[in-house]
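Before any comments, here is the structure.
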Amino acid sequence: QIETNKKCQGGSCASVCRKVIGVAAGKCINGRCVCYP
């Protein structure tokens, strides 16, 4: 998993993870987006 510094209040991490790892797979943990390659 790849932790990002993107906050994810009231939103999904799909667009963030798509930019970071090329796959829209991730979830919000402790207010931050965590992506799963």
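From the backbone N, Cα and C atoms, a Cβ is placed for every residue, glycine too.
For the mutagenesis result LYS6 to Val, the note given in Swiss-Prot is Increase in hERG blocking activity with activity close to BmTx3 activity (IC(50)=3.2 uM). In the three-state DSSP assignment, the secondary structure recorded for LYS6 (mutagenesis position) is strand.
Under its mutagenesis annotations, Swiss-Prot gives ARG18 to Ala the following note: Loss of hERG blocking activity. Following the DSSP three-state reduction, the secondary structure of ARG18 (mutagenesis position) is helix.
Counting every protein chain shown, the Cβ of LYS19 (mutagenesis position) has 12 other Cβ atoms within 10 Å. In Swiss-Prot, the entry for mutagenesis LYS19 to Ala states: Loss of hERG blocking activity. The structure shown retains the original residue.
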Greatest C-beta neighbour count within 10 angstroms, which of the mutagenesis positions LYS6, ARG18: LYS6
Rounded Cα-Cα span from LYS6 (mutagenesis position) to ARG18 (mutagenesis position), Å: 13
